[in-house]
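Step one of this worksheet: look at the structure below.
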Amino acid sequence: MSLKRKNNAREGTPDEDLEEYSDYSDVDNYGEEDDDSYKPAPRIRINNNKTKAQTTTNSNEARQSGISAMFGQNDFSNLLGLKLDHTARPLWINPIDGRIILEAFSPLAEQAIDFLVTISEPVSRPAFIHEYRITAYSLYAAVSVGLKTEDIIAVLDRLSKTPIPPSIVDFIRACTVSYGKVKLVLKKNRYFIESGDASVLRLLLRDPVIGPLRIDYSTQSSKQKSSKPSNEDNVEDKKDITNDSSKETAEKSSSDELFSAVVGLQEEEDDEDAVHLFEIKHSSVETIKKRCAEIDYPLLEEYDFRNDNINPDLPIDLKPSTQIRPYQEKSLSKMFGNGRARSGIIVLPCGAGKTLVGITAACTIKKSVIVLCTSSVSVMQWRQQFLQWSNIKPDHIAVFTADHKERFHSEAGVVVSTYSMVANTRNRSYDSQKMMDFLTGREWGFILLDEVHVVPAAMFRRVVTTIAAHTKLGLTATLVREDDKIDDLNFLIGPKMYEANWMDLAQKGHIAKVQCAEVWCAMTTEFYNEYLRENSRKRMLLYIMNPKKFQACQFLIDYHEKRGDKIIVFSDNVYALRAYAIKLGKYFIYGGTPQQERMRILENFQYNELVNTIFLSKVGDTSIDLPEATCLIQISSHYGSRRQEAQRLGRILRAKRRNDEGFNAFFYSLVSKDTQEMYYSSKRQAFLIDQGYAFKVITNLKGMENLPNLAYASKAERLELLQEVLLQNEEAADLDDGEDTSFGSRSLSRAPAKAKRSSGSLSTLAGADNMAYVEYNKSANKQLKKDSKEHHALFRKHLYTKRR
């Protein structure tokens, strides 16, 4: 307390004194019943007219007011009371939104983290405090691995500092009570909704969305009726579902028509109750899965692959020399349980061995596999990885790309393709159509979706229903999108089954320890003046081509090359990419680089000691595997994309051969100060900060001015560069859309427009900037001139006279 407050206390102003004390009352010790050090005894001596009870009540109210003012809407002191031994418990739960705050420094943190990863989704995991969120889909995933509702509640209560809020208990019960009651089953390339409870199927068939999507056998031809699944118990079970009083009334009732598609199967060996089902259309699978999740009956997708005698087995096993790491084994344990495979998503950081996880899953299921990637280069890498880690024969692996259209000739095999090849809806060549008929005409045991975050895109999401597969596994390092479609993966693929902790893997040496830094580059006076005058697109070009940023890039390349590092420089802007690379004498790859030249540059970067730096556009975000790279410099990016930032960091995350103490990889993001680029940079870093990475801010690179042959050191050079930038048209500010999802393959996007709308000056209309003024649709102008109805009466008279 300040000296002034002490003097006021001596002057005998009890009300004022009580208010001052309330600001510094026992907030830190709130809830500790044994501590009497902050009892309001001194105030009683000051205010002799108040009783002890009255003073204590006023103190508590004032203290509560101080807490509410400090924490606002996050003040739960009235809702949550601390347990007596709360210091020994590691977490507490927000009663409003289901957030879980975990003390990562607690002795029980490791056990708590394993449990929380199973029942919730990680939101933020820095060094000392972790944040998780309980969602409906995370609880579905928890129940799918065998956890029971009461067990989830009991363990949470054991770990929580406070009693579990009733709202959270009710939410857990509501989300887990109906999970597993309805299954999506694939039989002979036909989809069925299956349940052991006929009343649940009645509920689904009454739904206005699901009901019309079933296949109604009454409208099928006699031939189609004969193909309906049947056995000895079908008729009796069907009667059990649809018959209310008698056979005659059931035939006339509308409920009989509604449930005529419900068919019972034979009793299973481990279940005494009959199983009931109805068939749905292939094209409606996505809609039904989404609707079932909305009405709290999520479809369970499990594959009893060991008892599948219809689909042939694939002869594949891991090689004896192949060893999987503990976190890879843990992720697979979430997928497999009770001899069955579940559909879902596994999230592992770049360089942590996602490919080996997928191959191990394929070796476990031992059925035909289709692997979908983002590019043709990834396709060849997956094929090579299958041959490296497993004992599969080369002729059992087929490749389906623009250049290769192979089929395996055995009963079972592996097909590796791209999302674009499968999702294409345009006219196909004869070979491509024949290959697609092969993919869609058979039943697949396992579909593996690499970089699964691209699936929610409108173009790619159709691949999930185009290919009929028993089990789906999605792999990604960055389960984030900027269009809020990432939640669609929960019903398109399945819930997130496992997400690794990046910092934990780095500490154990499974991935590199990366030092992240943001280098602030001041804008030169000339460039900043033009930046303030230009439009938004040209502004981007100005802050990317900032001479100070160029010098920082040159200095960092020189510094790390002398250390023996291999450096990747990323730029989404192709004009800047070419300008930087040509000025510094380095190789560069962008969307227009031929495939053969790309591979030659990458091989030189990997094996040639004289090639230590390459420049890449966004084509290298996800499609290259360069474990030799130890330093990454980013000079231009795709606005505020969090996913791209993490994917680029992943280019240097693979465990390094150099085991230096401390950091063994470096990530620099060059940002022009006082520009819009700083805003985008802060947005991009959000995902990595949530993973526990810290970004240092570097405002001055010591020794940069003394670098020999420093580019644009004189004002004349900077002015010349500025003139070159200003002479560029707006197209130079475009980002490289060059096949970032088809690195080395033909893009299936629309062909570029023959003309582009652009602003320009009079000199542009006169032929500058390689532009031309062309007037289209001249006949329409003539027609308007002839049309007299649109003219005023005075002008119509003049026009009539002229025509005569």
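Cβ coordinates come from backbone N, Cα and C, glycine included.
No noted substitution is present; original residues retained.
Listed in Swiss-Prot for this protein:
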DOMAIN    335-497  domain 'Helicase ATP-binding'
BINDING   Leu348, Pro349, Cys350, Gly351, Ala352, Gly353, Lys354, Thr355  ATP binding site
MUTAGEN   Lys354 to Arg  Inhibits growth when overexpressed, dominant-negative to wild-type in vivo, inhibits transcription in vitro, strongly inhibits promoter opening
MUTAGEN   Thr478 to Ala  Inhibits growth when overexpressed, dominant-negative to wild-type in vivo, inhibits transcription in vitro, promoter opening occurs and no longer requires nucleotide, promoter clearance and RNA polymerase elongation do not occur
DOMAIN    551-705  domain 'Helicase C-terminal'
MUTAGEN   Gln647 to Ala  Inhibits growth when overexpressed, dominant-negative to wild-type in vivo, inhibits transcription in vitro, promoter opening occurs and no longer requires nucleotide, promoter clearance and RNA polymerase elongation do not occur
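Shown in sequence order, Val357, Ala477, Ile511, Gly650, Leu653 are the same-chain residues outside Leu348, Pro349, Cys350, Gly351, Ala352, Gly353, Lys354, Thr355 whose Cβ sits within 8 Å of the Cβ centre of the ATP site. A simple way to gauge crowding: the CB of Lys354 (mutagenesis position) has 21 other CB atoms within 10 angstroms, across all the protein chains here.
Residue pair Pro349 (ATP binding site) / Thr478 (mutagenesis position) shows a Cα separation of 8 Å. Secondary structure at Thr355 (ATP binding site), taken from DSSP and collapsed to helix, strand or coil, is helix. Residues near Ala352 (ATP binding site) in space but far in sequence (CB under 8 A, at least 6 apart, same chain), listed by position: Tyr327, Gln328, Ala477, Ala500, Leu505, His510, Ile511, Leu653. Thr355 (ATP binding site) and Thr478 (mutagenesis position) are 15 Å apart (CA-CA, integer value).
Checking each of the recorded positions (Leu348, Gly353, Lys354, Thr355) against Gln647 (mutagenesis position), the C-alpha distance stays within 10 Å for none of them. Reduced to three states, the DSSP call for Cys350 (ATP binding site) is coil. Cβ neighbours within 10 Å of Gly353 (ATP binding site), excluding its own Cβ and spanning all shown chains: 22. Other Cβ atoms within 10 Å of the Cβ of Gly351 (ATP binding site), summed over all protein chains shown, number 22. Across the domain 'Helicase C-terminal' (551-705), mean pLDDT in this model comes to 86.
Within 10 Å of its Cβ, the residue among the binding-site residues Leu348, Cys350 with the fewest other Cβ atoms is Cys350. For Thr355 (ATP binding site), the number of other Cβ atoms no farther than 10 Å from its own Cβ, over all displayed protein chains, is 22. Secondary structure from DSSP puts Thr478 (mutagenesis position) in coil.
In the structure shown, across all protein chains, Thr478 is the one of the mutagenesis positions Thr478, Gln647 with the greatest number of other Cβ atoms within 10 Å.
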